[in-house]
Amino acid sequence: MASPADSCIQFTRHASDVLLNLNRLRSRDILTDVVIVVSREQFRAHKTVLMACSGLFYSIFTDQLKCNLSVINLDPEINPEGFCILLDFMYTSRLNLREGNIMAVMATAMYLQMEHVVDTCRKFIKASEAEMVSAIKPPREEFLNSRMLMPQDIMAYRGREVVENNLPLRSAPGCESRAFAPSLYSGLSTPPASYSMYSHLPVSSLLFSDEEFRDVRMPVANPFPKERALPCDSARPVPGEYSRPTLEVSPNVCHSNIYSPKETIPEEARSDMHYSVAEGLKPAAPSARNAPYFPCDKASKEEERPSSEDEIALHFEPPNAPLNRKGLVSPQSPQKSDCQPNSPTESCSSKNACILQASGSPPAKSPTDPKACNWKKYKFIVLNSLNQNAKPEGPEQAELGRLSPRAYTAPPACQPPMEPENLDLQSPTKLSASGEDSTIPQASRLNNIVNRSMTGSPRSSSESHSPLYMHPPKCTSCGSQSPQHAEMCLHTAGPTFPEEMGETQSEYSDSSCENGAFFCNECDCRFSEEASLKRHTLQTHSDKPYKCDRCQASFRYKGNLASHKTVHTGEKPYRCNICGAQFNRPANLKTHTRIHSGEKPYKCETCGARFVQVAHLRAHVLIHTGEKPYPCEICGTRFRHLQTLKSHLRIHTGEKPYHCEKCNLHFRHKSQLRLHLRQKHGAITNTKVQYRVSATDLPPELPKAC
């Protein structure tokens, strides 16, 4: 038979307490065993924490040749601010995302192989861009000439020559067409060198419909002017068509793999499709580079360089790093749940991940239904931070907001047209053939409604017909339609939103309203505003009829009012029989007697400490949680208890409310007065002693402090 001692006790705050203590050790530089150098900035940390959170550090410290390193230099292109945010996230589980640092954090998270952070950054970007797509969607010409891609939309392609007549594949650097890293951030204010680029990221959604995009990618006639180079021009021209049966195509033929953000298509399931080019096309010069439909200027060619993935490989690259990282996720992996980190064994660089890939385990599909995610938690964490960080846009920020939304380059000419099923059919944000939003994620809808209702920003013509926008009614007095106007205008009779109006009308349905005047049915008082009627009803006709004649306090029972009046009169009729202390309420006397009896009925479940009052237990629990909810508005110091904050405020105000009646000295804190009475006047202030003598036997000349 199991005894209570055999049961398992779950400490809910243990994990957060350990993380808090580790962060304190890091801040005090205690037992930190590694220094991370990022662009000449040093960050001290613990190897165990880095290994538990980052796949890159896990691969470093599990290597026998690198496990004893005390200084690690990361890639010079890693942004120190992004790494600092991720390091704080490792120790606090709080990710500080803003529009200004989202790209740096995302690039650094990719480099550190923190997939759960990358997914969160992608959701942050999608949520912020969904409301701007319709307002700033570029026309078709801008779409063809655009050079900017968002990091999650970089396609993994590498141009190679078409093998003709079974000739061996030649090394053609002119046709090498990796993603152009500097141009990806040409629309951002941050220098492109601050971010690392990766060529394995999926294309999530398109700005145009499938039919419109297919017209762009599959030209029937000659789409190039005579002076413009053909795509994949380093390949030898063939008078016939380029298209061949799939089985005859060499695997080295240039093709692109377009992945869905929710699903990885197996390599053998993809079909290679090639363009059918007309016979009358002119061959291009052999030295011309492989280019998309738009011509590349010389300046951009001079800036072109290999992607940062090669530079990252120069630093700690795992020996058996998998090629396709998306295919490593198992159905039981924590990555399948939102914002959950991979365990070290499931990280991209781990040996188990390589084994999983070698075994050919099929990738699992995550749920595509937007309702499968926890939108309540997303709304509380992400949307609230978006609203709090909202600032008025200046000229630079307005230009950044115009260029930062998702824009796509036309696919390179050597890229085959993909079938509709290979396109992003599971993307949360889709566009129909007419260009309108067909399905928008629930988080984006919440974001649109909250931001528009709080900021009152002007809407575009496409948004004006959207059913998602809640139009605030015009003010009947001044005609304003601002959402904030309902709270500030004195002529507004009720709240803005219909559900609030329904609650107000149901609560005060027994009151009458005539010609804008509100009458109370209890006493026939007249008010010009419904808020004044509500205030009058609560103060006059509430269920607390007993009111204090000295203050605005009201009580439901007469005895509570009598106890309250002792606060004003200073009367303390309840006396302790042991020490003589007096109290104005019997409950306070009952609590006081526990000091003499030694009874401590309130126990802390975390550490087992016991307390006399439940308020003391609540204050003690904050020690384990690390919470300090009471900040000083003057100096910013935070306190665990409200009384400590009140005592601290006396330092700023100079108040000294406690004074000695014998020598007329004033003290800021009660403890200082009690110490003064004991040392200077010999008073007995320690009431915790179990006195054997009653209070009536105490000498009259001996002062007593409460």
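Cβ coordinates are placed from backbone N, Cα and C, and glycine is handled just like the others.
Here Swiss-Prot notes a mutagenesis experiment, Asn21 to Lys, with the remark: Abolishes interaction with NCOR2 and HDAC2, no effect on interaction with CTBP1 and transcriptional autoinhibition; when associated with A-116 and 376-Q--Q-379. Under DSSP, Asn21 (mutagenesis position) is assigned to a helix (H, G or I) in the three-state scheme. Same-chain residues at least 6 positions away in sequence with a Cβ under 8 Å from that of Asn21 (mutagenesis position) are not found in this chain.
The feature domain 'BTB' is assigned by Swiss-Prot to 32-99. Helix, strand and coil counts from DSSP across the domain 'BTB' (32-99) read 27 helix, 13 strand, 28 coil.
Under its mutagenesis entries, Swiss-Prot includes Ser59 to Ala with the note: Abolished ubiquitination by the SCF(FBXL17) complex. Cβ neighbour count for Ser59 (mutagenesis position) (all protein chains, 10 Å cutoff from its Cβ): 24.
Experimental mutagenesis is annotated in Swiss-Prot for His116 to Ala, with the remark: Abolishes interaction with NCOR2 and HDAC2, no effect on interaction with CTBP1 and transcriptional autoinhibition; when associated with K-21 and 376-Q--Q-379. The DSSP secondary structure for His116 (mutagenesis position) is helix.
Quoting Swiss-Prot on the mutagenesis of Thr190 to Ala: No effect on interaction with PIN1.
According to Swiss-Prot, the mutagenesis experiment Ser250 to Ala carries this note: No effect on interaction with PIN1.
A mutagenesis experiment is reported in Swiss-Prot for this position, Ser260 to Ala, and the note states: Strongly reduces interaction with PIN1.
According to Swiss-Prot, the experimentally introduced change Ser333 to Ala is described as follows: Decrease in phosphorylation by MAPK1.
Listed in Swiss-Prot as a mutagenesis experiment, Ser343 to Ala is described as follows: Decrease in phosphorylation by MAPK1.
For the mutagenesis of Lys376 to Arg, Swiss-Prot gives this note: No effect on acetylation. The structure shown keeps the original residue.
According to Swiss-Prot, the mutagenesis experiment Lys377 to Arg carries the following note: No effect on acetylation.
Among the mutagenesis results in Swiss-Prot, Lys379 to Arg has the note: Abolishes acetylation. No effect on interaction with MTA3, NCOR1 and NCOR2. The residue drawn here is the original one.
Taking only the Cα positions, the spacing between His116 (mutagenesis position) and Ser59 (mutagenesis position) is 17 angstrom. Within 10 Å of the Cβ of His116 (mutagenesis position) there are 18 other Cβ atoms, across all protein chains.
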